[in-house]
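K.L.:
Pulled from Swiss-Prot, these are the listed features:
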type	residues	note
MUTAGEN	Asn45 to Gln	Loss of glycosylation site. No effect on normal location in lysosomes
MUTAGEN	Asn68 to Gln	Loss of glycosylation site. Causes retention in the endoplasmic reticulum and abolishes normal location in lysosomes
MUTAGEN	Asn105 to Gln	Loss of glycosylation site. No effect on normal location in lysosomes
MUTAGEN	Asn122 to Gln	Loss of glycosylation site. No effect on normal location in lysosomes
MUTAGEN	Leu155 to Asp	Abolishes interaction with GBA1. No effect on normal location in lysosomes
MUTAGEN	Ile156 to Asp	Abolishes interaction with GBA1. No effect on normal location in lysosomes
MUTAGEN	Met159 to Asp	Abolishes interaction with GBA1. No effect on normal location in lysosomes
MUTAGEN	Asn325 to Gln	Loss of glycosylation site. Causes retention in the endoplasmic reticulum and abolishes normal location in lysosomes
MUTAGEN	Asp400 to Lys	Slightly increased GBA1 binding. No effect on normal location in lysosomes
Amino acid sequence: MGRCCFYTAGTLSLLLLVTSVTLLVARVFQKAVDQTIEKNMVLQNGTKVFNSWEKPPLPVYIQFYFFNVTNPEEILQGEIPLLEEVGPYTYRELRNKANIQFGENGTTISAVTNKAYVFERNQSVGDPNVDLIRTINIPLLTVVDLAQLTLLRELIEAMLKAYQQKLFVIHTVHELLWGYKDEILSLVHIFKPDVSPNFGLFYERNGTNDGEYVFLTGEDNYLNFSKIVEWNGKTSLDWWTTDTCNMINGTDGDSFHPLISKDEVLYLFPSDLCRSVHITFSSFENVEGLPAFRYKVPAEILANTSENAGFCIPEGNCMDSGVLNISICKNGAPIIMSFPHFYQADEKFVSAIKGMHPNKEEHESFVDINPLTGIILRGAKRFQINTYVRKLDDFVETGDIRTMVFPVMYLNESVLIDKETANQLKSVINTTLVVTNIPYIIMALGVFFGLVFTWLACRGQGSMDEGTADERAPLIRT
């Protein structure tokens, strides 16, 4: 009986160890999990993945911070602007996909993303309908720039004088965000109908969408999950001067493909920035007990490099690192994008304004992604809207102002997975961990039986060393 147990333990130990090593080397269970995820992460009507894509369950908030101008007269005399940050004014962002249509072969799906904003008073510093902000007159600057390029110059000069337009204006937060009717724009609209009579930093963005997208469903390849192939009927942009800069790359930022490697560079197309951007791995994170890869927008995105030369408008007219001229896609308004407080921009932009305090924690854009599922656990998209201003001798409204990139406001669009969704995701991840750890469980059993085998071997040797008195007696006695 003892000898039988001895051989059984040894055989089981060897068999289990060989099996576990074979399973680990062949990655049998890991491949099974990966294939299951790849198969399920497809945009198919009626699935959980599709429902989450159509109506994202995670709460999204957008915070607006304005820069109130405290020394307007001094600025017109050539002094440095002194700005005071006012905010946040927080809104809940409600989003859903609509007008959904699948392609004939199931590999594509078209949709628009509707967005609406609901004010959150308890997360804000004041009432946007009451609070006043003094800021630079972007409609005036837009019209002045228009006058440089058209035959309407004399007419525009006359209108500015007649209506006594000022370079700095006061409006409520609500007006600056969602729009108001501007006197000068209304007059220009009569002669140039493509110029809207209304102005707002997010005018016609509440309760609307940014156009139709065509996405890949991931049916043919999981790496293509929710990847954009068309936007507003175009497979590429036409604003920039090179084919590379005009490419529409990646997803819309709401989702990413599963099974992400930290060595990957991920791409996304935020239409409000008028270009595609890439994000790179930064660190390992833990969000609500879930593992995550933190990806960040690198400084090179807005760097003054040869790779970004195609974003210089007009061609060859490149600005210093940290800012992007997007006036070409904003109906000619002299809008310059940057990170908040000119974070990661050239020092010249920071020092030109009193009140800029860039720091990583508050002004960096990032996204924390669960690498197994590609689900976003936490994220913050932060960028600043500025305008380009300079002295123009023919327009007295500009006074003796310095040439500069003038901050208007910045936003922080953030998302954080809720506990209920996190617990559901934990259940999925824990199940996959159990499956992928089966080889280690088998190995542990092999080690256990190996120890039993060793113990039985030692016990058997001890039994041979210790016998009865008769067994130890010599066979031949004298």
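The backbone N, Cα and C atoms fix where each Cβ goes, and this holds for glycine too.
Substitutions noted, but not modelled.
Quick one: how deep are these features, and who are their neighbours?
P.N.:
The secondary structure of Asn45 (mutagenesis position), as reduced to three states from DSSP, is coil rather than helix or strand.
Around Asn68 (mutagenesis position), the same-chain residues six or more apart in sequence whose CB sits under 8 Å from its CB are Leu83, Glu84, Glu85, Val86, Ile133, Arg134, Thr135, listed in sequence order.
In this view, Asn105 (mutagenesis position) is surrounded by 9 other Cβ atoms within 10 Å of its Cβ, with every protein chain counted.
Sequence-distant neighbours of Asn122 (mutagenesis position) (same chain, 6+ apart, CB under 8 A from its CB) do not exist here. Under the DSSP three-state reduction, Asn122 (mutagenesis position) is assigned to helix.
In sequence order, Phe191 constitute the residues six or more apart from Leu155 (mutagenesis position) in its chain with CB-CB distances below 8 Å.
Taken residue by residue with DSSP, Ile156 (mutagenesis position) is part of a helix.
With a 10 A radius on its CB, Met159 (mutagenesis position) counts 17 other CB atoms from all the protein chains.
Its Cβ placed at the centre, Asn325 (mutagenesis position) has 21 other Cβ atoms within 10 Å. Mapped onto three states, the DSSP output places Asn325 (mutagenesis position) in strand.
In the three-state DSSP reading, Asp400 (mutagenesis position) counts as coil. Less than 8 angstroms from the CB of Asp400 (mutagenesis position) sit Leu76, Gln77, Gly78, Lys391, each of them six or more residues away in the same chain.
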K.L.:
From the mutagenesis positions Asn45, Asn105, Asn325, pick the residue whose C-alpha lies nearest to the C-alpha of Ile156 (mutagenesis position).
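P.N.:
Among Asn45, Asn105, Asn325, Asn325.
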K.L.:
Sort out for me which one of Asn45, Ile156 has the most neighbouring CB atoms within 10 A, since those are the mutagenesis positions we care about.
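P.N.:
The most densely surrounded of these mutagenesis positions is Ile156.
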K.L.:
Between C-alpha atoms, which of these mutagenesis positions comes nearest to Asn45 (mutagenesis position): Asn105, Met159, Asn325?
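P.N.:
Closest by Cα: Asn105.
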